[in-house]
Amino acid sequence: MIQSTRISMGLFFKYFLSLTKIDPGQNYISLPSIKSSTHIALLFMVSMGTQKLKAQSFFIFSLLLTLILFCITTLYNENTNVKLIPQMNYLMVVVALFFLNAVIFLFMLMKYFTNKQILPTLILSLAFLSGLIYLVETIVIIHKPINGSTLIQTKSNDVSIFYIFRQLSFICLTSLALFCYGKDNILDNNKKKTGILLLALIPFLVFPLLAHNLSSYNADYSLYVVDYCPDNHTATWGINYTKILVCLWAFLLFFIIMRTRLASELWPLIALLCLASLCCNLLLLTLDEYNYTIWYISRGIEVSSKLFVVSFLIYNIFQELQLSSKLAVHDVLTNIYNRRYFFNSVESLLSRPVVKDFCVMLVDINQFKRINAQWGHRVGDKVLVSIVDIIQQSIRPDDILARLEGEVFGLLFTELNSAQAKIIAERMRKNVELLTGFSNRYDVPEQMTISIGTVFSTGDTRNISLVMTEADKALREAKSEGGNKVIIHHI
């Protein structure tokens, strides 16, 4: 077990280092690019497509990934001659964060509109929307031309202020969403719901206004987070602010785990973002001097984590669409096709330019209403599922089996003759009678039988109404003769 774990981790490190670019001349390491991070996210999506991950295992793996990123960046940045990253590169990172936050906001908002009972989802969407405000402010600051050391210090200080308040807004709104998690009484009370939303406006609107006024836009109330040294062209980061952020992220991560137990699909993603932000700020604590390289690395961690969140949300949407498509044409109880799909299939067959031999069967479970009345609907459902399983074992894989209503099923067969249709129908009838007999493996209370009405056509008819009418006549004829029979009509 230990050896296999070492091999797996070795392969992971080998893949990660192949994506990581090290410049020997500059002696520093940069995180994987956005494209490489997408490769990692896609690998996760493929693995999730093959097996359904539990929330706990998903979070543990994300924890290991983020810690590995943190250790690698810290290791390669010790005692290095750090150089400034070009301003345009940093602008690209901020723009990437802007679009990632916008995408996550839209996903969260759409998820809320699909189920307006989930108030925490709406509050979380506001958390990502608030980040867009700070990122717009940051982009405007970066675009300002540099005319001396004073403006460099001002730009660095403003970027730091918006960075701090962006995290504070996210922490406050996430904490409020966490407070509402699992409290249905808030949703039932409109006054409480309105109060919660008004409270959410403080970090959503008041914090950005406060950050704007504490920046260089208002000289009377400026907050100085960064001290610029013109001699060596470095800016010293206020470490106390980082310590506060580290504590807040750590407490938020702890309470998310304790409150939600990572039970839903959404909260493990939020926990991952908290963990990434925690590591970003811890990375800043490990260095004595503020510089754009380390800032760029921390933003790279945030980009990677949010790329993964976006990838998972897209994967989740495709899963829900797949489930919705399946429910649209499948019966919930028996997991076979429903009436709508069956009739569409028959109409599609009859509308072909050339229609070959085909057969439609209607199957009715004899004495099913008595089973429901005597044993209850729970046993009745078990009988339905059992007979469906027996019928599926008696027909070909490409044949269509659908539940039309109650205990009536429809089957559509193609590429067979009348004799083959009779053989299949008799096989179904005998198997149901035999496999539901005494001490059967399906645990149905008594032996069951079915009646089958069959209509066979050589392809001359194109009228679905005629086909279904003849099949229904054959079924009623089989039941009128005592049931447990197969009657075939030809058209």
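Glycine residues also receive a Cβ, built from the backbone N, Cα and C atoms like all the rest.
Per Swiss-Prot, the features are:
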type	residues	note
ACT_SITE	GLU407	active site, proton acceptor
BINDING	ASP364, ILE365, GLU407	Mg(2+) binding site
BINDING	ASN372, HIS377, ASP381, ARG427	substrate binding site
DOMAIN	356-491	domain 'GGDEF'
MUTAGEN	GLU407 to Ala	Abolishes impact on swimming motility
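Features as recorded by Swiss-Prot, highlighted on the structure.
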residue: ASP364; record: Mg(2+) binding site; Cβ contacts under 8 Å, 6 or more apart: GLU407, VAL408, PHE409, ILE450, SER451, ILE452, GLY453, LEU475, LYS479
residue: ILE365; record: Mg(2+) binding site; Cβ contacts under 8 Å, 6 or more apart: VAL383, LEU384, ILE387, GLU407, MET448, THR449, ILE450
residue: ASN372; record: substrate binding site; Cβ contacts under 8 Å, 6 or more apart: VAL379, GLY380
residue: HIS377; record: substrate binding site; Cβ contacts under 8 Å, 6 or more apart: none
residue: ASP381; record: substrate binding site; Cβ contacts under 8 Å, 6 or more apart: LEU333
residue: ARG427; record: substrate binding site; Cβ contacts under 8 Å, 6 or more apart: SER394
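Counting residue by residue with DSSP, the domain 'GGDEF' (356-491) contains 61 helix, 34 strand, 41 coil. Taking the centre of the Cβ atoms of ASP364, ILE365, GLU407 as the Mg(2+) site, the nearby residues of that chain (Cβ within 8 Å, site residues left out) are VAL363, ASN366, PHE368, ILE387, GLY406, VAL408, PHE409, ILE450, SER451.
Counting every protein chain shown, 20 other Cβ atoms lie within 10 Å of the Cβ of GLU407 (mutagenesis position).
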